[in-house]
Amino acid sequence: MAANMYRVGDYVYFENSSSNPYLIRRIEELNKTANGNVEAKVVCFYRRRDISSSLIALADKHATLSVCYRAGPGADTGEEGEVEEEVENPEMVDLPEKLKHQLRHRELFLSRQLESLPATHIRGKCSVTLLNETESLKSYLEREDFFFYSLVYDPQQKTLLADKGEIRVGNRYQADITDLLKEGEEDGRDQSKLETKVWEAHNPLVDKQIDQFLVVARSVGTFARALDCSSSVRQPSLHMSAAAASRDITLFHAMDTLHKNIYDISKAISALVPQGGPVLCRDEMEEWSASEANLFEEALEKYGKDFTDIQQDFLPWKSLTSIIEYYYMWKTTDRYVQQKRLKAAEAESKLKQVYIPNYNKPNPNQISASSVKATVVNGTGTPGQSPGAGRACESCYTTQSYQWYSWGPPNMQCRLCASCWTYWKKYGGLKMPTRLDGERPGPNRNNMSPHGIPARSSGSPKFAMKTRQAFYLHTTKLTRIARRLCREILRPWHAARHPYMPINSAAIKAECTARLPEASQSPLVLKQVVRKPLEAVLRYLETHPRPPKPDPVKSSSSVLSSLTPAKSAPVINNGSPTILGKRSYEQHNGVDGNMKKRLLMPSRGLANHGQTRHMGPSRNLLLNGKSYPTKVRLIRGGSLPPVKRRRMNWIDAPDDVFYMATEETRKIRKLLSSSETKRAARRPYKPIALRQSQALPLRPPPPAPVNDEPIVIED
């Protein structure tokens, strides 16, 4: 019962989206709407993921400690011997990367922004406290639903401010304490230079005479306000003018005038009414206009007694001293008393607490057990994997959970286990750090398919795999120049083989800037790409039509082979079939030609390197771990078997390719030079043309029989 009772001042979780993390808010008010619903007026807290990366870097810089140390014992205590150094919190250094990652999820940023949310969206309580340097950082991780903050975030201005003042430590900020005087020792300092006397307690006047003089001073102040046009507008009545003349500013000036005239009342009255007219003394209450007073009340309602923020955002033309002085005078007015009574009456009529039952509705991101089917690859399930097991958890990489939740973009089909989903909703991140944040253990290899692709739990094999979003890298001229000038730093071949390794672009840019003056003496020749206009290309295609490709001339050997029975030489494709309709590698990589004919070509297994492989029936190969069936109908060169057409889906991804090298291909590989091998690897779509000198040697003829005598067979 108490856990579901929410009061003003509680820190709570709010859910605004079924897939996003909870919002963290502090309840300021509970209001009942006209239709009977309860709305909560809350203060917003922001996570690290909600603000920009530049402000995150600023917050991390603020978290460093400024350690002041001296050059050594006995050194000068002045500013020369004091050195400031920014170091990382030593406690953060000792924490492992996983705890550092989780500690960042506990950091929040306070804001002055208020918003109203339905109370039915509350999903639980949490605790938020100001960061305490005396507490251990691990203590925040040991407590459940516990957060801390140290900076204030302004979502409109996109700025960060410190929420508390800082105590300045050092000789420049601390007072020098003199030694204690001994018994009977006199102070050698001149006291007249250290203090100023403004009132003499033992003066010749009695209290009655002083009170009468103060009454005269009030009367002079009232008369001066009657003569002043601006004051007559602000205090239109005599009663208000007399009240303004009776404030402390008038009395302090009268007593100061009496002290300066050596407590001679007649001289003091003459000083109050000089030749030009009576003296008018105004305080902050009279100096401020009505519009400025309204701005101050609005700022006080939003920021409270944070006078620095009030000055910066509402009254920048006023000094901080003036604002503080006006505040304490404003508290003595009738308007302040009336507002205080009105707020107290409103607080009595408002709700103090509200009961919100537990939210038991199913989350739309839940993955139902009926939709999880056993993953089938090439007609067989993954060995050692239980039916229903799919992709592992993106956070902890577990494959066992009583409930799964879809997470991330829908096309990625990522999911989280129940424990990591609760952590994601509360803390706005994953338990384990990613490779961008630090070390992260690799995925569970038991959850991989035979081709190394994670098996997805989807009802239809058409959506078993999704392609990643493509990108286009547009390089500038300076980037292309830097590739040549800083080749030993950039190491382009190494970077191409390891695209996931980061490149220090700042160091390369600095080195390129330093080498540019020397390189200007021998300028680099960049290849200029001249693109012809579209009209010129169309005219060329009209004048040079492509001739039709002639049919290949069949040789006598091919004619004889077409008449061979089907069982004589079955053609085996050594590439493993894919789960996407058993399509070959060439179909996925866009080789020119008719797709239907290409699927039926007997040399499709090695078409990329221009070699046709024919295997006799004597060699029994394995296909997907099973022996190839002997009763296989051979596909003749010009025949087209009834193949079920399947349209290629643009979101389907090709399967991995397994290339099995034979003795013949190894011999061909030895005939190629290293440059030709590398060129073929960089351009796998181009066929390899072997020169006649590189042709394979013919097999020697069979040896002649040893016995030359004829063999006679008698009946």
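The backbone N, Cα and C atoms fix where each Cβ goes, and this holds for glycine too.
Taken from Swiss-Prot, the feature domain 'BAH' covers 1-164.
Using DSSP to sort the residues of the domain 'ELM2' (165-276) gives these counts of helix, strand and coil: 60 helix, 0 strand, 52 coil. Residues or ranges marked as domain 'ELM2' in Swiss-Prot: 165-276.
What Swiss-Prot records for 283-335 is domain 'SANT'.
Swiss-Prot documents SER322 to Ala as a published mutagenesis change and attaches the note Reduction in the ability of MTA1S to repress ER transactivation. For the recorded site, SER322 (mutagenesis position), the DSSP three-state label reads helix. The C-beta environment of SER322 (mutagenesis position), restricted to residues of the same chain at least 6 apart in sequence and closer than 8 Å, consists of GLU284, GLU287.
Per-residue pLDDT, averaged across the domain 'SANT' (283-335), gives 89. Mapped onto DSSP classes, the domain 'SANT' (283-335) shows 38 helix, 0 strand, 15 coil.
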